[in-house]
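Features of the protein shown, as given by Swiss-Prot:
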BINDING   THR173, ASN178, ARG301, GLY332, THR335  ADP-D-ribose 1 binding site
MUTAGEN   MET214 to Ala  Abolishes lowering of temperature threshold for activation in response to reactive oxygen species
BINDING   GLU840, GLN843, ASN866, GLU1070  Ca(2+) binding site
DOMAIN    1350-1501  domain 'Nudix hydrolase'
BINDING   SER1378, ASP1427, ARG1429, TYR1488, ASN1490  ADP-D-ribose 2 binding site
Amino acid sequence: MESLDRRRTGSEQEEGFGVQSRRATDLGMVPNLRRSNSSLCKSRRFLCSFSSEKQENLSSWIPENIKKKECVYFVESSKLSDAGKVVCACGYTHEQHLEVAIKPHTFQGKEWDPKKHVQEMPTDAFGDIVFTDLSQKVGKYVRVSQDTPSSVIYQLMTQHWGLDVPNLLISVTGGAKNFNMKLRLKSIFRRGLVKVAQTTGAWIITGGSHTGVMKQVGEAVRDFSLSSSCKEGEVITIGVATWGTIHNREGLIHPMGGFPAEYMLDEEGQGNLTCLDSNHSHFILVDDGTHGQYGVEIPLRTKLEKFISEQTKERGGVAIKIPIVCVVLEGGPGTLHTIYNAINNGTPCVIVEGSGRVADVIAQVATLPVSEITISLIQQKLSIFFQEMFETFTENQIVEWTKKIQDIVRRRQLLTIFREGKDGQQDVDVAILQALLKASRSQDHFGHENWDHQLKLAVAWNRVDIARSEIFTDEWQWKPADLHPMMTAALISNKPEFVRLFLENGVRLKEFVTWDTLLCLYENLEPSCLFHSKLQKVLAEEQRLAYASATPRLHMHHVAQVLRELLGDSTQLLYPRPRYTDRPRLSMTVPHIKLNVQGVSLRSLYKRSTGHVTFTIDPVRDLLIWAVIQNHRELAGIIWAQSQDCTAAALACSKILKELSKEEEDTDSSEEMLALADEFEHRAIGVFTECYRKDEERAQKLLVRVSEAWGKTTCLQLALEAKDMKFVSHGGIQAFLTKVWWGQLCVDNGLWRIILCMLAFPLLFTGFISFREKRLQALCRPARVRAFFNAPVVIFHMNILSYFAFLCLFAYVLMVDFQPSPSWCEYLIYLWLFSLVCEETRQLFYDPDGCGLMKMASLYFSDFWNKLDVGAILLFIVGLTCRLIPATLYPGRIILSLDFIMFCLRLMHIFTISKTLGPKIIIVKRMMKDVFFFLFLLAVWVVSFGVAKQAILIHNESRVDWIFRGVVYHSYLTIFGQIPTYIDGVNFSMDQCSPNGTDPYKPKCPESDWTGQAPAFPEWLTVTLLCLYLLFANILLLNLLIAMFNYTFQEVQEHTDQIWKFQRHDLIEEYHGRPPAPPPLILLSHLQLLIKRIVLKIPAKRHKQLKNKLEKNEETALLSWELYLKENYLQNQQYQQKQRPEQKIQDISEKVDTMVDLLDMDQVKRSGSTEQRLASLEEQVTQVTRALHWIVTTLKDSGFGSGAGALTLAPQRAFDEPDAELSIRRKVEEPGDGYHVSARHLLYPNARIMRFPVPNEKVPWAAEFLIYDPPFYTAEKDVALTDPVGDTAEPLSKISYNVVDGPTDRRSFHGVYVVEYGFPLNPMGRTGLRGRGSLSWFGPNHTLQPVVTRWKRNQGGAICRKSVRKMLEVLVMKLPRSEHWALPGGSREPGEMLPRKLKRVLRQEFWVAFETLLMQGTEVYKGYVDDPRNTDNAWIETVAVSIHFQDQNDMELKRLEENLHTHDPKELTRDLKLSTEWQVVDRRIPLYANHKTILQKVASLFGAHF
C-alpha cells in the first residue's frame, strides 16, 4: 500500500489536468505562541521534533481518528491529463489508484459519483514538515478527510500539537494569485497583523499556499521571526489547503508519520498546482479524493473556524468566546462571496484599501448611501480595478456583484475599512479591534451584556484608548458593581490604565476590595515574585509546625507575617489571625472570572460569600501593598493617588521595596525596586511639603500620629526604618526634631545659656532662660526647674559632663591611684559603671510596644554604639576580676587600660549632634571598611616579599617569633621607611645578630662567607626585590588606598547634610527617653522606675511627642486635610509635567495633526457638498428638459407648429435613466433603503434556494430588468388550509385576488395589487424568487401583532426613567432554540381573531377577554412587513395593536399574567415550546427587525424611552 501511494503521488505533478480556477476564500488565523529565529530557539515546542514517546502516541492516535479519502472505483474520464494519459473522473491515473479500484470494462461509461466511488481510509500523511534548502524551519501537518469533525481537528491542534487556545481568530482572505501592494501599505499590514496576533494570542488561518495573500502573511511572520527573540512571542499561522492541489506532496506520505518529512518548494515546476508556504507553522490538508480541484477546503475551514469561535477562552482573567474577524486583501469573485457570507454570519470584516480589486471596490463605495451604489457605479469600479478581466464579466455577474456589495455596505457595523494614515488606525491591529467592538456594539442584547462584551475585548487586548473612546460613552451608564470583575482582571494582568479608567468611571475601592478579592489577588501572584516565595516559606513553616501532610490554605495573616518582616517589628500585624481560619470563602486558586458573553449578568457571577465581614479596614492600603510587592510601578502610583493616609502609605511602600530589593537576585528588578522606593519617598516629601507650608503644627502632628492602618506606627518611624534620608532631612521634620531636642525651652536660647544654667541653676529663676509656652514663664520655680532639666538638650550636655568626669577619674586611677587595694576613687568608678550598666539594661528591656524580649534584644544589638557599650562593660568586668585577684593585678591593669580606649571611642557618638563632626563619623566607618578590603591586597605583597627576603637572607630560622618579625613585621615597617640596614650588605655586622640564633634577643645572622665577616647573599637581588616591593606597596597600593579614601569622603561629603540630619534623630530620640539625672545619679531614676514597674505594676509610658494617639474625630479631620493637600500636590505635578519642553512639543504636534485632519475633513465635506449641488442641478435640468419636451409634444399634437422643425429637448444622457428609475432615485433612503431588504436575501430561509439578485434600483416592477429570471419555489406545508403547489397558473385559476376569497382575505392594505399570468405581484417590488415560498397563501398573508406593554417600575412602585423618558416593558415570546424574541402574534386561521402562537401561550378561558382588549387597543401599524419569507407572489401584511396597562394594579393585567403559561400541553409532542417574558423596551432588545420597528412606534406613541 505504501509503495503504491508513493508511486501514485509521485506522478501527480505530471498527470494533473483540468485544474479549475482557485476560489480566493482563504481565511487566516494566527496563534500567540512565542516565536523567534529558529536557529536561536531550538527549544520551541512546535519547532522541535516530538520525543519518541509522543511520536508513538501521535502515530497511533491520528490513523484511528483522522481519515483520508481514496477513489475506489476507476471510471475513465473523457478528459486526458496534461501528459495525454487516461485518468479517472477523480483526476488520478491508473497507477495512482488502489488495486481494488481497477475494475473490468463493464464499469466504464457509468457516471462517477464521489459519494459512491470515494471512501475513507486511515490517513497516511502527518508529522513534522521540514522545508529543504530553507534553514531548519519545522512545522506540523496532517492530511484529513473533508468530512472530519471540527472537534477532532481542534483536539489535534490543542492537545497533540500543543497549541494554546487562541484569544482571536484572524481569517485572512483575498487574492490567490500573486499581486503587488505599495511598500508602505505592505509594511503596515505585515506589522499590524503580526502585532495583533503576537500581543493577543491569535491564530491566523490562511489557504497555506505560497501565493497571493497567503504568501503575504507568511512573509510577515518570517520578518517577525528574523527580528525577534524567543521571549517576544510566537506567531501561529495555520494553512488550510486542498491536498489534491499541492505540488510535491508525495514527500509528505508516511503511514507511520513523518518525523520529519522533507518538502521541496518548487515554484517553477508546480504548473497548475501550488506549493505550501514555508513560513506557516501548521498545515491542515483537506482531501476529498480528487486531484487538481480547488476549493475543497472551504467547507471544512468554515466549519472549523465556526467551531473554534464557539469555544470559550480566558484571557486577562476574563472568559470570552473566541472572537473571529475576517481581514481582506485584494481578491476576486470568490473573495466577494467570502465577505458576503461572513457579513451574513455576523463576522466583522476589515477591508484593506489600496490592496487592489475587490478590496478597493468595496472600500470605494463603503461610505456611500446604499441607494447610490448602482449597477452603473459598480460597473465603472470594475472597469477600473479589474481592467484585465473586465471584458469577461457578464451582465448577470455585474448585477450579482451590485446586490452583494449593497448588502455588505448596508451592514456597516460589521464593515471596517482600513486606510493608510487614517486617524486612529495607524495600524491594522487597531482596525481589527475597532471592527470587533463595532460589531459587538451593534448586536442586540438585554441590559448591559453587550457593553460588557466590548469591555471584555478591550481588557483582554489591553486597548484602553478604544475602551475610553468607544465603550465608556454617554450611551451606557456603567454601574460600579458591573466593573468589579473587569477591575480584578485588570489588576491581575497588570493593566494600570484600565484600573485608572475604572476608577474614573465609578469603581469604589471600599466596595470592591473584600477579603475574598484580596485572597484572589495574593493567590495569583506571579511565581517569579519574591513575595510569592516568601509566602510559600511561611506556609511551609506552618505545615512543618503543624505536622500536616497538605500545605495549608493561604490566609491574610500569612501575608501579614511577611509584611511585618518587611515593614519592621515596630509595626503590628496588618491582618490579625482570624478566630476561625476555615471560614467559608470563595476558592480563587485560578485568577479567571467566569463570564459568559452570551447574556449572563456579571453581577450574578461576582457575588461574595455572606455570613461574615467581607470588607477590609483600608482597601486602598491593601491594594497598594499588593501592587508594590510585585513592583508594579504605574499600578502602585494610581492606587496611591486614591489613598487617604498618603504620607504613611508612601513611606511604608518605600520601606517594603527597599527590603525586597535586598533579597532580589535579579539585578534589574532590584534596581527597579530601589527606583520605585525613591519615587515613593519623593511623593511623601511632596505631600508633607504641601502640608508644612499650609500649617506647620498640623504637619508635625502627621509625623507622630499613630496610624492604625499601617500597624500602629508613625510616619517618622516608617521613614527611619526605611532610611529615607531625604524625607528625614526635610526642613519641617528637622524643625520638629529641634523642637523635641529643646523640650519646653525656646530654640532661641543659646547653648552657653544652657551650660551656665546647668552650672548655676538659680539663674533659671531670673528669666535668663526663655520657655516656649508663656505659662511656664509665670509658673512657680519647681515647674521651671522640671521643664529645664527634662529637656533632651540639657540631659545630653549633663551626660557629656558626667562622661568626661568619668573618663578623667578613670584615667587618674589607671595612671596615679591604682593600688593593690581599691581606693575610694576606684570605688566611685565601680559605682559609676554600675549606673551605666543599669541604664543599658533599661534600654534593653524598655518595650512599650510589646515587641518581646528577643526582638528588643535584636533591635538593641543592631546599634553599633550599643555593641561598643556592651563590649566596654564586659571588658571592664574582666579587667576588674583580674584586678581583684592579687596574682593577676598587672594583667588586670592592662585590660582596664585597653578598656579605657573603648570608653574613649564611645565619645564619637556624642559628635553625632554636630553638623561638622557627625558626618565624619560615617566617613571613618566607611574608611575602616575600605582599609579592611585593602589589607587583602597589601598582604599579598607583604607576605610575598617577606618570605622571599627571609629565605634569601636567613638559613633555617626555627624561632617562630623571629620568623614573624622577618616576614611580616619588618616588611610592613619597610612601607613606612624603616628599611633593614643589612639588606644591601653595606652595614653588615655580625655583632648585631646571633650566628646560630641562640640569642633570643637578637635575630639570626644572614648568610655570610666562610670568614663570617662578609655577606654571602646576592646584594643586587635583595636590593632589586626591595625596590620593586616599595614601588608597588608604597607607591601603588598606598595611593590606591588614598584614592579609595578620597572617593568615600567625596561620596559622604555630597550628602553631609542629609546624613547629619538623619543621624541626629537617633541621638535626640535616645536622650528624649533618658532619665534626666546623669550617671551615677541616674541610679535614683532607675530605682524609681523599678518601684513603679515591679512593685506598683505601672506600665511604661510612651513618648508622647514621638508617638501620639489622636482622637477619632481629630484624626479624621487631619487625614481629610492631608488628602486635600495631596490633591494639590498631584495637580502641581501634572502641571509641571505639562510644562516640560518634551511634553509641550508633543502637545503641539498632536494639535497640528488634529488641525490637518480637520482641514482634510472640511475639504472632503466641501467637495461632497459641491458634488451634491451639481447632482441636484443636473436633476433639475433634466426635469425642466422633460417638462419642455412634454409641452412641445402637446403643442405639436394639438396642431401648433410642424413636427419637422421640433427640437429634441430631452438629450440622451450618459446614464439614460427611464422615468421609473428617476422616480426611484427621488426616494429618500430610510433605514431599509425605502425597499424591502430582508425579502431579497439571496439565501431563502430554511431552504437551499438562492434568489435571483435584485439590486435596489431594480426592485420596483416599473424598472426595466430584462435579465430578471427568478427561480420558483413553493414549500409543501402540513396545514390543511394552504394554496396549492405548482409553478404554473393552472392550479391557481380558482383563486380570486383582491377580494375575500372564501375564508381567506386576499385584500391588501396597499390597495389593489397586480395579477400577472395568474400570479399576484408583490406591491413592494421584486424579491428574486417566484412562488409561494414557505408562506401559506399567494398574495397577502395577514398577521396580527398585539403589543402588550406596561410601565417599568422600581421596588417602590415608581415608574423608572432613562434620559428623562419613562421606560416601558413589553410582553415577548421565543422558541427555546431561537436567539431572538418576538411579539406574541403571527398568522391567524381563517375566521379567527387571535394568532395561533398567542393561543399557545394564553389559556383558553382568557381568549375572549383578550379579544376585547384588542378591540379596545390602539392600532399603531397596518401594512407590509419586510420578511425574509416574502416572494414575488406571496408576502406578509400585519396589523399591530397596542394594548397598554397604565396601572400596575389593573385587574386585566393581573388576569393576563395569571393566564400566561410557558407552553401549551397539547404541543408537548412538538419541539415548538414557547416561553414568554416581560422585557424592557430598548433599541437593543434582541427582537426581530420588523417587530422592533413596530415597538418603536409604540414607544413613540407613549413618549417612552427606546
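Counting starts with 1 at the first residue shown.
Cβ coordinates are placed from backbone N, Cα and C, and glycine is handled just like the others.
Values in this document were obtained by computation on a predicted structure and should not be read as measured data.
Its Cβ placed at the centre, ASN866 (Ca(2+) binding site) has 16 other Cβ atoms within 10 Å. It is 77 Å from the Cα atom of ASN866 (Ca(2+) binding site) to that of MET214 (mutagenesis position). According to DSSP, TYR1488 (ADP-D-ribose 2 binding site) is assigned to coil rather than to any helix or strand. Using a 10 Å radius centred on the Cβ of GLU840 (Ca(2+) binding site) and all shown protein chains, the other Cβ atoms total 15.
Here the Cβ of GLN843 (Ca(2+) binding site) has 17 other Cβ atoms within 10 Å, regardless of which shown protein chain they belong to. Looking only at Cα atoms, TYR1488 (ADP-D-ribose 2 binding site) sits nearest to GLY332 among the binding-site residues GLY332, GLU840, GLU1070. GLU840 (Ca(2+) binding site) sits 84 Å from ARG301 (ADP-D-ribose 1 binding site), taking the C-alpha atoms as the reference points. Ranked by Cα separation from THR173 (ADP-D-ribose 1 binding site), the recorded positions MET214, GLN843, GLU1070, ARG1429, ASN1490 are led by MET214. Neighbouring residues of the recorded Ca(2+) site, listed in sequence order and excluding GLU840, GLN843, ASN866, GLU1070, comprise GLU839, LEU844, TYR860, ASP863, TRP865, ASP869 (Cβ within 8 Å of the Cβ centroid). A coil conformation is recorded for ARG1429 (ADP-D-ribose 2 binding site) in the three-state DSSP classification, outside any helix or strand. With respect to GLY332 (ADP-D-ribose 1 binding site), the closest of these binding-site residues in Cα terms is ASP1427, chosen from GLU1070, ASP1427, ASN1490. For THR335 (ADP-D-ribose 1 binding site), the nearest neighbour among the binding-site residues GLN843, ARG1429, ASN1490, judged by Cα separation, is ARG1429. For the pair GLU1070 (Ca(2+) binding site) and ARG1429 (ADP-D-ribose 2 binding site), the C-alpha distance works out to 93 angstrom.
Taken residue by residue with DSSP, THR335 (ADP-D-ribose 1 binding site) is part of a helix. Nearest neighbour of ASP1427 (ADP-D-ribose 2 binding site) by Cα distance, taken over the recorded positions MET214, ARG301, GLN843: ARG301. Cα-Cα distance from MET214 (mutagenesis position) to ARG301 (ADP-D-ribose 1 binding site): 15 Å (rounded to the nearest whole number).
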